[in-house]
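Features of the protein shown, as given by Swiss-Prot:
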- Arg43 to Ala or Gly: Loss of activity (MUTAGEN)
- Arg43 to Lys: Almost no loss of activity (MUTAGEN)
- Arg44 to Ala or Gly: Loss of activity (MUTAGEN)
- Arg44 to Lys: Almost no loss of activity (MUTAGEN)
- 251-378: domain 'Guanylate cyclase' (DOMAIN)
- Asp256 to Ala: Almost complete loss of enzyme activity (MUTAGEN)
- Asp256, Asp300: Mg(2+) binding site (BINDING)
- Lys296 to Ala: Decreased enzyme activity (MUTAGEN)
- Lys296 to Glu: Strongly decreased enzyme activity. Abolishes homodimerization and strongly decreases enzyme activity; when associated with R-363 and C-365 (MUTAGEN)
- Asp300 to Ala: Almost complete loss of enzyme activity (MUTAGEN)
- Phe363 to Arg: Promotes formation of a domain-swapped dimer. Abolishes homodimerization and strongly decreases enzyme activity; when associated with E-296 and C-365 (MUTAGEN)
- Asp365 to Ala: Almost complete loss of enzyme activity (MUTAGEN)
- Asp365 to Cys: Abolishes homodimerization and strongly decreases enzyme activitywhen associated with E-296 and R-363 (MUTAGEN)
Amino acid sequence: MAARKCGAPPIAADGSTRRPDCVTAVRTQARAPTQHYAESVARRQRVLTITAWLAVVVTGSFALMQLATGAGGWYIALINVFTAVTFAIVPLLHRFGGLVAPLTFIGTAYVAIFAIGWDVGTDAGAQFFFLVAAALVVLLVGIEHTALAVGLAAVAAGLVIALEFLVPPDTGLQPPWAMSVSFVLTTVSACGVAVATVWFALRDTARAEAVMEAEHDRSEALLANMLPASIAERLKEPERNIIADKYDEASVLFADIVGFTERASSTAPADLVRFLDRLYSAFDELVDQHGLEKIKVSGDSYMVVSGVPRPRPDHTQALADFALDMTNVAAQLKDPRGNPVPLRVGLATGPVVAGVVGSRRFFYDVWGDAVNVASRMESTDSVGQIQVPDEVYERLKDDFVLRERGHINVKGKGVMRTWYLIGRKVAADPGEVRGAEPRTAGV
């Protein structure tokens, strides 16, 4: 399943915006590492609690039956009552440490089962509960205490063997009918406790796995928000140390908000951030619509690349369409003071190198002469225009209308002939210009 990128903040019915999903995801991820162990312990405690209450029901039922029928003597009923009370307080012992509650439960169960089996004989089936305890002991003490669990299971096996060889099938303490009833009830209740406990443990584990899957999806969304999907997948490969790719053809765009410094100094911080969030979120939607890749945002500068990391033959045309839509979207916006938001946009094309750099807060970036030229096209551009060099003009002239600006001096490149991108040609009439179609893009 593809991870969804964090986009524009959801818009409520009253026009207000909620915090973007990515902020919530970051907060959740920050809490997640400290929760996993605690949740594992809590699951084990819940399993022990449900097992203890099932045991209370079983031992309490036996005590009531023995008191009502008088079969087995009052002290057998007393053992069951004492055992049921002890089981009932087991959930209260979790606060004293991870092993106090399970060891109290298991120890009490072992003593009670052995005492009853010794008094009434093996035909009553009390020893079956030892087998249930051996099967459930890992769930109760935890997998991190495997050696202890094995030891407790061995004790259960030893007690079963001891009863078999040391105690007669029927000691005569209970009448034959009571022994038969005890055997049936013991068999049914032992199976019931085992099935119920395992079912509850598996259900709790399934819920925990669903939570982990949701956390994984949030992690994937955060990673997809930082890196292109294909790059993110390559970054997960354990043998991959460096990600660096050369592209013989790609197009680069830089856009800058004109007069941003003055706006920032005269606008409240919260209003400025909300404005930039709306603007850049709208641009992000356009990037996705055109199948491009946003590289970075630096203050009021927005950088987009086409043909990276997925090469495409129409990379220049796609970026030109995006530039026209971008200026159209910006024209629909007003800053917090109600002023228009003019842009300067520059495009360039050529070979580039792209890769992931940094060991902390790593990022995906693009380098090359085309990047430098696109930046110069933006910085030397006129307000509200999209400036391109001659190489871009040659690629766009058949499908777009461009107006020559002339020759300008570009730092590091000398004199360059540049053009203004006006719009896309209409197929029916090459002389007619079609500007960018109006797009709201969530603004």
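Here the Cβ of each residue, glycine as well, is placed from N, Cα and C on the backbone.
According to DSSP, the secondary structure content of the domain 'Guanylate cyclase' (251-378) in residues is 56 helix, 41 strand, 31 coil. Nearest to Phe363 (mutagenesis position) in space, judged by Cα atoms and limited to the mutagenesis positions Arg43, Arg44, Asp256, Lys296, Asp300, is Lys296. With every protein chain in view, the residue among the mutagenesis positions Arg43, Arg44, Lys296 whose Cβ has the most Cβ partners within 10 Å turns out to be Arg44. For Asp300 (mutagenesis position), the number of other Cβ atoms no farther than 10 Å from its own Cβ, over all displayed protein chains, is 18. Cα of Lys296 (mutagenesis position) to Cα of Arg43 (mutagenesis position): a distance of 43 Å. Following the DSSP three-state reduction, the secondary structure of Arg44 (mutagenesis position) is helix. The two recorded residues Arg44 (mutagenesis position) and Asp365 (mutagenesis position) have their Cα atoms spaced 46 Å from each other. Between the mutagenesis positions Asp256, Asp365, the minimum number of other C-beta atoms within 10 Å of a residue's C-beta occurs at Asp365.
Straight-line distance linking the Cα atoms of Asp300 (mutagenesis position) and Asp256 (mutagenesis position), rounded to a whole number, equals 6 Å.
In this structure the alpha carbons, written CA, of Arg43 (mutagenesis position) and Asp256 (mutagenesis position) are 53 Å apart. Across the domain 'Guanylate cyclase' (251-378), the prediction's mean pLDDT works out to 89. All chains included, 12 other C-beta atoms sit within 10 angstroms of the C-beta of Phe363 (mutagenesis position).
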